[in-house]
Amino acid sequence: MAKSRRDRNSWGGFSEKSSDWSSEEEEPVRKAGPVQVLIVKDDHSFELDEAALNRILLSEAVRDKEVVAVSVAGAFRKGKSFLMDFMLRYMYNQESVDWVGDYNEPLTGFSWRGGSERETTGIQIWSEVFLINKLDGKKVAVLLMDTQGTFDSQSTLRDSATVFALSTMISSIQVYNLSQNVQEDDLQHLQLFTEYGRLAMEETFLKPFQSLIFLVRDWSFPYEFSYGADGGAKFLEKRLKVSGNQHEELQNVRKHIHSCFTNISCFLLPHPGLKVATNPNFDGKLKEIDDEFIKNLKILIPWLLSPESLDIKEINGNKITCRGLLEYFKAYIKIYQGEELPHPKSMLQATAEANNLAAVATAKDTYNKKMEEICGGDKPFLAPNDLQTKHLQLKEDSVKLFRGVKKMGGEEFSRRYLQQLESEIDELYIQYIKHNDSKNIFHAARTPATLFVVIFITYVIAGVTGFIGLDIIASLCNMIMGLTLITLCTWAYIRYSGEYRELGAVIDQVAAALWDQGSTNEALYKLYSAAATHRHLYQQAFPAPKSEPTEQPEKKKI
């Protein structure tokens, strides 16, 4: 039900608000607080607290309202939660001119503190969703999200990428919180994290994300670019400019960022003062914060959260309600819980992999060129023993070449790439053996010679057994001779036309097994292997008849 109340809130001052509350959850504002909805476990897996999300996003007052999701992300210990609490003050007191509150009032809301260790983990959402009237009279729900800082000492790169990407995918306004400047590594990390988010989303011709705001804290160069949005716009234009004299890598980073976000802006914020930075007991009282910071803070927060600045969350051009946002939250986290996406890698690991793969490619290419000189297409047949000797020598040279290349990652990291090189060289050697054998005139004639021998033997046996009256054996030999003759003609056609090459390979394998000078067991094994490998070809060539009664063996004629 709707309630109008004048409450003393924890951010200082009285405010009169009209809010919708479900009959099940009539709680005063002061009991609202941060709720962790994305939990990063000790094993670096992710868990979504669906029950908490349901309570927040499916309350009767907001579930069918279009939602504005505001998120703050960036490196850890850079004041994200501190900033979020000033956003809360504004949301609770925005109708008041002096919304920042009493100068002696401690700052409360999302948990924050000074120091060097992380405070926020996962993703936290403020438990009260604010209902705000936009300029066109439409009432929208505003959701505030605080995120775990990136690159702390307890998180993997995948943890940081997932939290940043997920918050960017869910939010309609993403505040990228940076300290002192926008450096090239900040842009590269943004490129990595947004690409990790784009991978998890459906492909679309639209830009996947909405508003990105670079918030540069502790800005120390107001004489170059003034504090605020105007100075930030000029600064960002220069920083994200793509020019022809830039390296291709730098151009790609900037093009990628522009391709991901519909709106990109920047705000330059001064340092809050030495008392804030050095006092271990600082609790957020405005009286201890520099006036220049407070002055620009009063500009920044309304610039972000005033009704005309709110961007309704859209996905593929469709406006999303709180109910819909809940479903997207569930769908996205399932993707990151699985193994469908590649794990992001550190710059060292990615460089080391590229380094080792390049060394593998160089060594493999060297082996290939030397083998081509020995038994390439225009070279004559080489004795198998000589070919094997050359192979072993060149393989050893390639391994030495790989070991001699300076590679990042160390010996242990390079070991699996050495194994990969040896495996790929062995595969190439098998291909060279086949290529070399094809030049042997006796090898090329093996199949027709074998089939001719089979035809001759079965012809002789059929003649002898027919002469002495063993008609069944004679008929069987005649049948084998006929099938062999058909096989020979088929093989000749395949060699001439180049069609049905797989069937030709089967015939060659069977002939090779019959030709084999080794033991009978080896020949039978080769026959069995050929049959098992190409069984589907036999089934296509000789389809089994549909259920018919078994024919009785042909009786001997009297």
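Glycine is no exception: its Cβ is also placed from the backbone N, Cα and C atoms.
In this structure the noted substitutions are not present, so the sites keep their original residues.
Source: prediction; values computed, not measured.
According to Swiss-Prot, the domain 'GB1/RHD3-type G' annotation covers 64-309, on the basis of sequence analysis.
Sequence annotations record features per position, and here Swiss-Prot assigns GTP binding site to R77, K78, G79, K80, S81, F82, R217, D218, V276 based on similarity to another entry. DSSP gives S81 (GTP binding site) a helix state. Within 10 Å of the Cβ of S81 (GTP binding site) there are 21 other Cβ atoms, across all protein chains.
If you look up Swiss-Prot, you'll see R77, K78, G79, K80, S81, F82, Q148, R217, D218, V276, N279 marked as GDP binding site, on the strength of similarity to another entry.
Swiss-Prot lists S81 with the feature Mg(2+) binding site.
Swiss-Prot lists R217 to Q among its mutagenesis entries, and the accompanying note reads: Loss of GTPase activity. No effect on oligomerization. The Cβ of R217 (mutagenesis position) has 22 neighbouring Cβ atoms from other residues within 10 Å, across all protein chains displayed.
Long-range Cβ proximity for R239 (mutagenesis position), meaning a same-chain Cβ under 8 A and a gap of 6 or more residues, is found for V182, L187. Quoted from Swiss-Prot, the note on the mutagenesis of R239 to C is: Loss of GTPase activity. No effect on oligomerization.
Secondary structure at H258 (mutagenesis position), as computed by DSSP, is helix. Applying an 8 A CB threshold to same-chain residues 6+ apart, the list for H258 (mutagenesis position) reads L240, I264. In Swiss-Prot, a mutagenesis experiment is listed as H258 to R, annotated with the note Loss of GTPase activity. No effect on oligomerization.
The average pLDDT computed over the domain 'GB1/RHD3-type G' (64-309) stands at 83. Counting only same-chain residues six or more apart in sequence, the Cβ atoms lying under 8 angstroms from the Cβ of D218 (GDP binding site) belong to S179, Q180, L269, P270, H271. For N279 (GDP binding site), the count of additional Cβ atoms within 10 Å of its Cβ stands at 12 [all protein chains shown]. V276 (GTP binding site) is surrounded by 18 other CB atoms, counting those within 10 A of its CB over all protein chains shown.
Distance noted between the C-alpha atoms of Q148 (GDP binding site) and V276 (GTP binding site) is 21 Å.
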